[in-house]
Structure formats: structure tokens, C-alpha cells
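These come from Swiss-Prot:
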{"type": "ACT_SITE", "residues": "H75", "note": "active site, charge relay system"}
{"type": "ACT_SITE", "residues": "D113", "note": "active site, charge relay system"}
{"type": "MUTAGEN", "residues": "S193 to A", "note": "Loss of activity"}
{"type": "ACT_SITE", "residues": "S193", "note": "active site, charge relay system"}
Amino acid sequence: MNKNVVIKSLAALTILTSVTGIGTTLVEEVQQTAKAENNVTKVKDTNIFPYTGVVAFKSATGFVVGKNTILTNKHVSKNYKVGDRITAHPNSDKGNGGIYSIKKIINYPGKEDVSVIQVEERAIERGPKGFNFNDNVTPFKYAAGAKAGERIKVIGYPHPYKNKYVLYESTGPVMSVEGSSIVYSAHTESGNSGSPVLNSNNELVGIHFASDVKNDDNRNAYGVYFTPEIKKFIAENIDK
């Protein structure tokens with residue numbers, strides 16, 4: 001994909017896909033759902049991998065990258081503080097992997113929309129495997145890379161409050177990878193910010209942060225591609 005096209009699209013046609021008041025879609029949800037029904041799936045069991053690696057914020061998504069450590073977007077974490085809570089892989093009223101308190105927030109120093117969040121190891125509300133965060137979740141591993149044409153999936157909590165924290169999985173092809181940017185054609189909505197972008201082996205390719213406002217067959221979504229520098233930052237900030 002031409003770089004200038006991507007930049008113009010990001011500048012003019014994208015929304016940040018959390019529901020924190022940063023951006024709102026200009027098309028009705030009914031139209032979006034009809035457009036995406038062939039590649040969006042409701043997750044039935046969040047207690048199996050890869051879904052055990054996903055966590056919910058009040059208005060967005062995150063995922064586990066190591067001991068007591070979650071990744072999300074800067075535009076998500078700026079609305080949270082130490083002591084606030086996250087929920088591990090909730091499944092509406094069918095339970096969750098525990099509720100945990102945030103103990104540290106570290107934003108990536110570059111322009112990329114990446115933020116590390118460390119949580120207290122002991123749950124405020126226990127999960128099915130006890131009170132320990134690491135017993136109730138599964139960290140993701142990195143993919144070797146990604147390229148145009150490969151299939152990816154985005155797993156997260158679109159419209160989390162409205163959808164009662166039901167987890168959804170959306171799939172589509174990679175359109176382009178350039179530097180720390182990855183563009184893909186997968187349907188995402190408000191609340192998907194911070195969702196993991198995974199390859200067919202459920203390995204991390206990047207983190208989702210925005211999507212086009214337009215609603216047609218050319219609607220793209222945007223993520224931060226995990227470069228060696230970003231992986232190094234994450235590794236250095238995993239809880240010890």
C-alpha cells in the first residue's frame with residue numbers, strides 16, 4: 001500500500017477504537033454489523049487460549065505479555081491510574097479470570113500508541129484458578145514477522161459496556177507492513193483499542209489502535225507493528 005495513502009487515510013478517516021470519548025463512528029452500528037458478519041465471531045469460551053491472554057478495561061482491551069504485565073494503547077492508559085482495575089478475559093455473565101488492581105503504567109517513549117501496565121499479582125476477585133493473576137491468564141508469544149496477504153485476527157471487547165463484555169474475534173488479511181505500522185482489513189469497533197493482532201498461530205504481530213470511519217469494502221484497521229525496538233521496551237518493563 002502506498003505510504004501517502006496510508007497517512008492520508010489515518011489523518012482523515014480513522015477513529016481511535018476505544019470508547020473513552022476520543023472518537024466516534026459516523027455510521028450506524030447496524031450497518032457495521034451487517035458488513036462484518038462474515039468475519040466477526042463471538043467467543044464462546046474465554047477460558048482457553050488464545051482468549052485467556054486478553055483482558056478488559058472499562059472502555060477498551062488489553063492483553064498479557066508476561067508476569068503481571070499487560071499491553072494496551074497510550075490513549076487507553078491515559079484514562080487510568082494506579083489502583084484502578086482490569087478484568088481478565090471476562091465472558092459476560094459467565095465469569096472471568098479475576099479482577100486485578102493496576103500498580104504501574106509505563107508509556108512507550110516513541111510516537112507509537114503502546115503502553116505497558118503492571119497489575120498486582122493477587123486478585124481483588126479470584127478467577128477460576130485462584131487469586132494469582134499468572135495462574136488465570138496466558139501470555140502471548142511474538143511472531144517472527146508479518147507480510148501483506150497473511151491472515152490475522154483481532155480479539156477484543158467492542159462496545160464493552162453495551163455488549164456486556166462479550167469477547168469477539170475478527171479476521172482479515174494484512175494489507176501492508178511498513179516500519180512500526182501494520183494495516184489490515186478486519187472489522188473493529190470502539191472498545192477494540194489495545195486488542196492483540198495475531199497471526200494464524202496465535203502469535204503476536206502487533207496491537208490494534210484505530211480504524212477507518214468509512215463503512216465499505218475498503219475499510220481498513222490500523223495497528224502498531226512490533227519492531228525489535230518495541231519488543232525490547234516491552235521486555236524491559238515486564239514485572240520482575
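FYI, residue positions are counted from 1 along the chain as it appears here.
Just so you know, glycine gets a Cβ as well, placed from its N, Cα and C.
Sequence unchanged from the original; the noted substitutions are absent.
Cβ contacts within 10 Å of H75 (active site, charge relay system), excluding its own Cβ and spanning all protein chains shown: 20. The recorded positions under consideration are D113, S193. Their Cβ neighbour counts within 10 Å are lowest for D113. Residue pair H75 (active site, charge relay system) / D113 (active site, charge relay system) shows a Cα separation of 7 Å. Each residue contributes its Cα atom, and for S193 (mutagenesis position) and D113 (active site, charge relay system) those atoms are 10 Å apart. Mapped onto three states, the DSSP output places S193 (mutagenesis position) in coil.
Reduced to three states, the DSSP call for D113 (active site, charge relay system) is coil.
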